[in-house]
Structures are given as C-alpha cells and as structure tokens.
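Student: Here it is: the structure, laid out below.
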Amino acid sequence: MHIKSIHLDGFKSYQKHTDILDFSPTFNAITGYNGSGKSNILDSICFIMGINKLDNIRAKSMHELISHGGTKAIVQVRFDNTDKRCSPFGMEHLDEIVVQRIITAQATGKGCATSYTLNGHAATNGKMQDFFRGVGLNVNNPHFLIMQGRITTVLNMKPEEILGMVEEAAGTKMYDQKKKDAEKTMFLKDAKLKEVDRIFQSSIDPRMVKFREDRKNMVEVTRLKKLKENFSRKYEAFQYFQTCEAVKKSAKEIEDAKKGIEDLGEKFNQLDLDLKNKEDEKKKMEESRDDQHEEAALSAAHLSKQSIMLQKETVKNQLVETINKLKKEGEQINKSLSKDREVLDAKRKEHEDSKAANSKDIQSQSDDEALVTKYRNDLESLTRGTIANDKGEHVSIESEIQSCKSTASQMSSGITAAKKRGERLHNQIKHLEGEKATLSARSKSDIGSADNYQKEVDEINKQLQLLGFNIDADTEKREHAAKLHESITKLKDMDTRLLNSYKDGRYALNYQRPPLHIDKFDEKRDVFGYVAHLIKMKPGCEQFAVAADIALGGVLGNVVVSTQDIARILIDGKAFTSRKTMIPVSENARNASSYNTLPDVKLRRAKEIAEKYNDTVTKMIDLIEYPDFISNTILNAVGQILVVDSLDVAREIAYDEVAKTRMITRRGDDVRTNGIMTGGYNDPGNKPALIALEPMYARRPQIEAQQRELDALNRELQLTEASSQKCRDLNNQLATAMRKLAQVKTNINNSEFGIVVRDLKVHSEEYEKNQAEIEATVKTLKDVEDKIKTLESMKNKDKNSQEKRKKELTALLQKAEQTVAQNKNRGEKARREVMLLQATVEEMEKTIKKDEGIWEQKKKECDELEEKLPNAIAALKDAELEQKAAQAKLNDLKNNQRQISTRLGKIAKECDALIREKAKTKSKREEKEKELTSLQQSEASNRKEARSKLKKFEWLSDEEAHFNKKGGLYDFEGYTVSKGKDEIKELTDKIETLERSCCIQNVSNLDTCEAKVLDIKNKRERITEDFNMLKKTIATLDKKKVDELIRAHESVNKDFGQIFNCLLPDAHASLVPPEGKTVCEGLEVKVSFGGVVKDSLHELSGGQRSLVALSLILAMLKFKPAPLYILDEVDAALDLSHTANIGMMIKTHFHHNQFIIVSLKQGMFSNADVLFQTRFADGHSTCTRLNGGDIAVLCQDKVLQAQALELTDAGKAKKDAAAKKGAQKNDKEPPKKKPIVVDDDDFE
C-alpha cells in the first residue's frame, strides 16, 4: 500500500485547493525554495495519520493548521491497494483506499473540531490509528518518519533512546505502548473491581440480604394469610356451629319448657290438694292442744316432788347446824318408823280387803245406772210413737214409711230409664261392632304396623332393662365434666390474661406446636411452663419478693420441659419467637452439685456479722417454694445467696474472708463477692414477678383439683362409653319406634276404623257403667222395700200391745230406779271407804317416806360432818332424781304440747310455704310461658342467623360434615369466640408487622436483582480470569520481547555496520550496550576507522556523524520495512557526493518501499523517480510534478544551489553545537528516561 495522491484545501500554506497527483510507489522527491511549503506536505501526511504531538508538525494548536483567514482545513490522501500482500486487514477487496480528515474552527475558546472519513464513512481517531498501525505506520512513535533535525537528535540520543529506536524497529515499542495502555487499563479495571467489591460489601450485599429477608417475610406473610384464612374459616364455622347447636338446644329447651309448664300445672294442683290436707291436720292438732287436764295433774305431781326436795334440803341444813341433836332425833325417828311401817302394812292390807269387798257394789251401781238410762229412752220412744232414723233423729213411723216409699219410687223410675238406656247402648254397640268388622280389613296394614312397632318398643325396653345402664346418671356426669372443663378453661384464661398483662407478656408461654416428631410431643406432659410459673414465695415471706426476683433473674424466664429430646424438638422446630433456655426435668439429678448450698461455716459467720448490726440473715432458698423436679436448678441459682435488710451488712458479709458469699438486700440491692454491686429496686409501681403472679399460684390447686376430678370422670366415662353409646342408641331407636308407633296410632285413630273403635269403647264403658248402676239400685230398692214392710208391721200392731209394753218398761224402770236408790248409799259408802283408805295409805307412805328421808337426811348430815355427809348428798340426789322424773314427765307433756305447737307452727309455715309455692309455681309457669316465647323467638333468630351465615359463606354447607372432628381443621375442642378473635388478631398483627417490614417491589425485583448480581459476579470472575491470563500473557510477551529485541539488535547492528562501511569505506560502526549493562538496558554507537575505535562521536566530523546517524536510521528501516518512509532534508549536513550515495542506496536497496523525501540537493532528487516542486506565490503554496526538461532546468537553478549550500553549512554548524551541548550535558547529568505521554484517545 502506497500514497497515490494528496489533496489539500486550507491546510497551512495551501490556502487553495491543491492536488498532488501521481506519486511513485518507490522514490519521490520534493524540492523548492525555502518557505515554499515543502514540509507542509509531509505535515499533512502526519496529520492525516493522526499525530497527537503537534510540535512534530511545527504547530501549537489545531488553529495553526488552518490557513490564515480560513475556518476549515481538509486533507485527503488516496492509497493504492493493488498489492494485497500488504493490504490492511479487512480491506483486501479494495484497490483504492481514501482517507480524509477535516478540521473545523469553532467559536472562540472552544477549540477546533476534527473528523475522519474512511472510504466515505465516518471513523474515530482510535480506529484510524489502529488502521495505520496495522500496516506499520504509527505516527505517534514513528520509525518511518525522519523530520528536520532528526539526524541531530539521533546523534545526541542516550543509550536508552537508541534502544527505543531499536524497539520501534523491532515492533516492541508498540507492544510497550500497548502494554502500558493495558497496564493502565488493568489498573483502572482493578480499581473498578475493588470499587465493585466495596459496593457489593457496603451496599449490594446488605440490600440483597434485605431483599431476601423481604422475600422470606413475604413467604411468611403468604403462609400467615393462608393460616389466617383457615382461622377465619374456623371462626365463622365455629359461630355457625354454635348457632346450629343453639337452634338444636333451643328446640330441646322449647320441648323442656312445654313439659315444664305441664309439670308446673300438675304441681300447682298437687299443692292445692296438699294445702287442704295440711289445713285439716292443723285443725285436728289444735283440738288436741286445747286439752289441759293432764297438764294440771302432772304439774301438781311436780310441785309435790319439788316440795319434798326442798324439805330434804331443809333437813340437811338443820343437820349441819345441830349434829348432836340430829343423832338423838335420828334414833327416835328410827323407832317411830318401825311402828309406822307396821301400821302402814296393816293399812295396806285393810285397803286391799276393802277394795275386794266393795268392788262388786261399785260395779253394780254403775250397771244399774246404765240400765235406768236405757229404759227411760225406750219408754220415751214408745210413748211418742216415733223411731230413730238413719241420722239418729226421732221421727214418726208414718213419715218414715212415706220417705221410704218416695225413695223406692224414684229408684224404680231410675231403673226403668237405665234399662232403656242400656238397650239403646246395646243396639249401638252391636251396630259399631258390625262397622268395626267391616272396617278392620281396610286398616289391617296399620294395625299390623302398630303391633310390630309395639313389639319393637317392648323389645327395646327389654334390652334397656337387661342393659341396666343409668343414662340419667351418665348424662349428669357428662354435664358435670363439661362444667369442669369450662371452669378449668376460665381459670386458665384468667392465668393467661394475667401473664399477658404483666410486663408485656414476658412470662406468657406462647409457642407453636413443632411440626416434627408430633407423636413424641404431648403439651400437657412435656411442657411445664416457665420457672416463674412453678415457684412462689412461702406464706409470710412476701416482703422478700423483690430480693427473690433479683436473685432468680433470668432463671424465671427459662422453660421447664420433660426431657432433652423435647427441648431439642422445640428448638429444632423453632417453636418460640425468641431464644429460650430449656431445663429438662430428666437432667435435674445431674444438676446436683456440692457447691449449690451454703456451707455452715459461712452461714454462722454471716449471722455473727448481722447480729452486730441487729440484723437477721435469711437463706434465699428458705423463702421460696418450688417443685422437687427443678430443685437442683433452683439450688444452683440461689442456693448460696443470703438476704439481709441493710446494704452495709450485705457489703461486709460479701467481702468477709470467711462468710464471702453473694448478698441481696430486701429492697433489691445485689452485692457480689467480686466487688460488683447492683442498685436497689426503686419502682414501687412495678410488682415483682412472684407477687404479680400470686393469683395464678392461688388458682393452681383449684385447677389441679378440678383437673383430677375431670380426669377421673373422663376415665369413668371412657369405661362406660360403650354402654353409654349403646344406651343412647337404644334410646334413639326407642324414640324412633315410639314416634312411629304414635304416628301409626294417630293414623288409626284418625281413620274411620279408629273413630268406630273409639266410639265402641265409649259406648261399651257407658253400657257397663249403666248395668252396674241398675244392679246397685235394685239391691238398694229391695232394702228399702223390706224396711217399708217392717215399718208397716210396726204401724199395724194393736194399742194393747203398746200399752202392755209401756207398763213393762215402766215397771222395769221403777225397779231399776229403786235398785239404784237402794244401792246408792252403799256404793257411795264403799267408794268413799276405799278412797279414804287409799288416801290414808298414801299419806302414811308419804309420812314414812318423809320420816325416812328426815332420818336419812339427818344421818347423812351427821355422816357428812364426820365423812362430809356423803349419804345426805346421796339422799338429796335421790330427791332430785324424783323431782327430775316428775319434771321430765311435765316437760314431756309440755314438750309434746310444744311439739304440737311447733308442729302447728310448722304446719302453718308449710301452709304459708305451700301458698307461696303455689303462687311461685303459678309465677314460674307464667315465667316458663314467657321463657317459651323467648326461646321460640331465640330459635327463630338463631335459624335466621344460621341461614344468613350459610348464605354469606356458601362453603359452610360443604365443610359442615367436618365440624368438631377431632384433629381436623374444624376441631372446636377448647375453642372459644374470644380465642378465635385473639388468634385472628394475632395473625393480623403479625401480617401487618411483616408487611410493614418488607417491600413488595423488593420481592418482585429480587429474582431480577439476583440474576443481575449473579451475572455481575460471573463477569467479574471472567474479568478476574482474563486479568490473570493477561498477566501471564504479559509475562510471556515480555520474554518474547527480550528475544525479539536481541534478534533485532543483531540484525540492525549488522546492517548498521554494512551501511556505514558502504557510505564510508575503511570505517566500521556498531551498536553495543554500555559497559556493565545488557542490550535490554540501552545501546550506544561505537565507530572505528582503520581498526581504531573512537571513544566518542564528538571525535568525528559533522559529516561523519551525519553518516553515522543516517546509517543507523537506514539500518532501522531495513530491519522492519514500512510501506512508506518520509525524510525531511536528512542530507542537510552532507556534501554532494555523500548525498548522491545516499540517494543511490535508497533507490537500490529500498525498491519495495515508497520514499517521500524533501531535499534541496541535486544528488538526492536526481535519483528520484518522481520530483515535485513547491512554490509560494500570492500568499499560498502550490505543488507541481516536474517532467525531464523541468528537472534539467531545476538542476541549473543557482538560487536553489545557494540555499542548499547554506543549509549544508547551517546543518554542520548546528550539529557541532548540538554535539558539544550534548557532551557537556552528558558530563554533568546522568541520563534520564524520556517521559511517556499517553493521550486519552489511545483508550477509546
């Protein structure tokens, strides 16, 4: 690829459009006067290749590249691409490549805008630089470009700079640049990766954690919402179930109420009957109470006995006063008593004899008086002509006969009417029996069903009797069990409310049943609750509650479970919402330790210290009560803690060498042996846990007792469950059978057959009753007729017989009266005699008894004086017993009367109670009727509510079969409306809390974010892998660079020596590393003439140095040929012969490369294939291609020769000055590396 033409417009001195055409593919020369624009053509080539260092094209800014007065500069270069061997990558199909660059001036202060086009398409600076680099034309580090002054620069180069030229020739310079760019990019990428890591750690990872927590919370919200929906369904189902149960209960209560009303009516009638019976009993007892005769007799006897007792007491007192007199009188009384006893015996015998002798007379007098009374009544009846009727009244015989005849007539009429009625009933019965026979065939099926149902009822009753199960007692037990369960639930609810209200539910045991190992877990058996639920203060120790609260501390919040397995199940199942410490009861024995109790030595020392301050020491373990299964745990917690009143005492004991133990004051100050003290308890409004939970402890025995009773009932019910179920089934069957039987009987009774049977039964009963009345009336009529006959016979007797009977009765009466008169005196005398003797005997008995009592009393009084009168006391006691006996009889009578009065009072009260009960029963019946109305309304309301629920929640009908099924979703055991509300509210609160804490957008974006984060991490890993691979590649390329550099040095050094020897025979030049260094650290030029090596290039002449520099440059060009070489007046310091030699060498050795050389010397451009001449006229430059004649004329141009000579001299002088300046600088300063300037465009 070589330049075919150049087109300039507004670039530097080429103000007008200029076309430079037909460049040679090999040697091109440009000549012209000084200032005519030769170098500007070369600058335009550098400019289009994208040079960044404007100093190399003699400009400070882009504005200076635009012609004076212009606003835009255009440079277009056409390349010939017919040689495909060196064609740029991807452009092998093009024969011509056009590159154009435009500079446009912008507003003041905004610089210039530049743009590229490649084959008519816009391109970037980086793309164009890569395009030229691809063919070996790196304008920013060029080895193909030798501008004015480059020879001098090469001569003054340091070893490092010469090495850089070799590197550029070898191609490693671009690698170094790319390496630096890559290292810079790697540095930036590494910083970016670190920044990404930092962002991940500080922002993205926490945010992703938050996103995942939000997703977890959202999953939990979804689960809780589902659970809430289930709870809501259960709540609604429970209400619907309760409503349905209430309907059933209301129906039963309505039946009970109706039955109750009937029972109350019967009770009301029974009370009325009882009230009448009580009033009759009351009347009889009042008559008995009013009899006073017996009371008077017993009262007199009691007074007599009491008088005797008083007399004996008087005798006793007299004996005490005069003991000697009593002894003498006692002897006289003893003698008198002997005589009196003899007389008494005689009188008794006389009294018995008198009774035997006079008893006949007394009885005879009584019989005679009765006979006189009888005769008088019979005579009176006979005289009047009357008889005694059934009522005992005296009526005439005639009136009695008429009364009997009237009665007989009425009876005969009644018998006739009854017979007619009987005949009529008999005819009706026969007619009904015919109808019954006719209709029985029609009702045969109903009658058979009734018989079958009756047999079924009888069979079921027989089975119930054989079963012998008391269903009423079983029902009472079940009702009692339900009441116990309800009571336990209420008590536990009270405990739950108490625990939830104390310190925001700190000791409320709320946990979820573990989803795993359900068969191994029993809540009642395996979870005992918090330690705070199991311990309490001993009675009378409540003032130490604050100290106990401080001592136990966190132990109160530990959960007591049965075994380690249960603790592991609860922990693995995440049953609690926060971390909990488990205390397995099975490990209680392992918690025992010899260090959990306070040694006696310490306790004695503590008491000694406390006594000095009049304080008392109490062991904390003695203040609390706790169950044995956590004893070692409690001992480990408070076994060595003592309680005192004073903080000073607590400190002294805690810090004492002997007593040294933990101390707590009553108000809560905690003093430890290590010097840590915790302040007192200063919030009186906040009760200690053991005081606040005291109501729960008080209710626990009641709960346990009721639970034991409930368990016993449940066990008993479970044992009888089979019988109970069988009995209930039989009762249900019996009720069904009876209902069917009643239905069949109702059908039969309502049918024609039933009506006929019912009428037949009524008529038959009436007929039988009528026949019985006829028989009774006939019998009574016969008796009446017999009585009439007797009365008529009595009426028809003659008067003579009556008179004779009257005389007989008169005589008998007179005789009886005479007998009574005769025997009256004798009987009265006998009676008086017996009574007098009886009175005498009684009086003597009394006297004897009195004397005996006196004698005994006196004797007892004497003995009492001698032996404290024991006999007198005994006699007095006897008298008292007699008095008490009499008093007892009187009291019995009075008690009897009082009992009667009490009984009357009770009867009166019972009557009042019956009256009240009657009124109460009436009131109850009215209340029952009102209750019945209310129940009916309640039933209707419940039915309406149930229908409303069913209409609102249609799923209830589908799920109703699962209601109250144990273990199912709708298990209502222990379930209440308040519990359901609490569960729903708790779930709602949890859902709201979780929804507030999580962002739905985060959850929806989580998958995208995770994918992006994963993609970023994968890219980072790939970048990291590429980064490491790049490092390895750089290390490999560094090694290859050294190898390539050595190879390039050898090749360049060989060509350098040959070219320099060719230009300057008998001279040799070489590139060698400085002393003590390697090729990779720097190179310097060594020249020898005739085998003599020059120590420095300063020893050479200016021309020789120029030849050295040119030889080196040409050696570089030969090592790595480029498609294009640009040389700007490189022959300035050479004479014509050397210039011609260089031109000939270029033409001979570089015939595959295109050279564009600016020169003023004939020796150079005479060897060129194409020569261009520049001119400057009218303020702008032009360039023309010269033919053969023009070249001959140009060779004779004196001005051009003069300028070339001036240039040669100036060049030599400039080289000498630069050489001297460089030598001085090298002597004063060590060589420095040339700074590397990297433009931002390299990274696009």
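Quick reminder: no glycine exception, Cβ is built from N, Cα and C everywhere.
In this structure the noted substitutions are not present, so the sites keep their original residues.
Swiss-Prot feature annotations, pasted as is:
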BINDING   Gly32, Tyr33, Asn34, Gly35, Ser36, Gly37, Lys38, Ser39  ATP binding site
MUTAGEN   Gly35 to Ser  In mn29; induces defects in dosage compensation. Defects in mitotic chromosome segregation and in germline formation
MUTAGEN   Glu64 to Lys  In b285; induces defects in dosage compensation. Defects in diakinesis bivalent formation. Blocks precocious homolog and sister chromatid separation in a RNAi-mediated rec-8 knockdown background
DOMAIN    526-654  domain 'SMC hinge'
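Structural setting of the listed features?
Tutor: Gly35 (mutagenesis position) has a Cβ environment of 11 other Cβ atoms inside 10 Å. The DSSP secondary structure for Gly35 (mutagenesis position) is coil.
When secondary structure is read from DSSP and collapsed to three states, Glu64 (mutagenesis position) falls in the helix class.
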Student: Do me a favour and check the Cα-Cα span between Glu64 (mutagenesis position) and Ser39 (ATP binding site); whole Å is fine.
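Tutor: One finds 15 Å between the Cα atoms of these residues.
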Student: Starting from the ATP site formed by Gly32, Tyr33, Asn34, Gly35, Ser36, Gly37, Lys38, Ser39, give every other residue of that chain whose CB sits within 8 Å of the mean position of their CB atoms, in sequence order.
Tutor: Thr1174, Phe1176, Ser1181
Student: Taking the domain 'SMC hinge' (526-654) alone, what is its mean pLDDT?
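Tutor: Averaged over the domain 'SMC hinge' (526-654), per-residue pLDDT gives 83.
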Student: Would you list the DSSP helix, strand and coil counts for the residues of the domain 'SMC hinge' (526-654)?
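Tutor: Here the numbers are 71 helix, 19 strand, 39 coil.
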Student: Have a look around Gly32 (ATP binding site) and count the other CB atoms within 10 A of its CB, chains all included.
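Tutor: If we count other Cβ atoms within 10 Å of Gly32 (ATP binding site), we arrive at 23.
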Student: Neighbour count, 10 Å Cβ-Cβ cut-off, for Ser39 (ATP binding site): what number do you get?
Tutor: 20
Student: Tell me the Cβ contacts of Gly37 (ATP binding site) under 8 Å, same chain only and six or more apart in sequence, or just say none.
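Tutor: Those within reach of Gly37 (ATP binding site), by Cβ under 8 Å and sequence separation of 6 or more, are Lys12, Ser13, Tyr14, Thr1174, Phe1176, Ser1181, Thr1182, Cys1183.
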Student: Which residue, out of the binding-site residues Asn34, Ser36, shows the minimum number of other Cβ atoms inside 10 Å of its Cβ in this structure?
Tutor: Asn34
Student: Which of these recorded positions has the least crowded Cβ, counting other Cβ atoms within 10 Å: Lys38, Glu64?
Tutor: Glu64
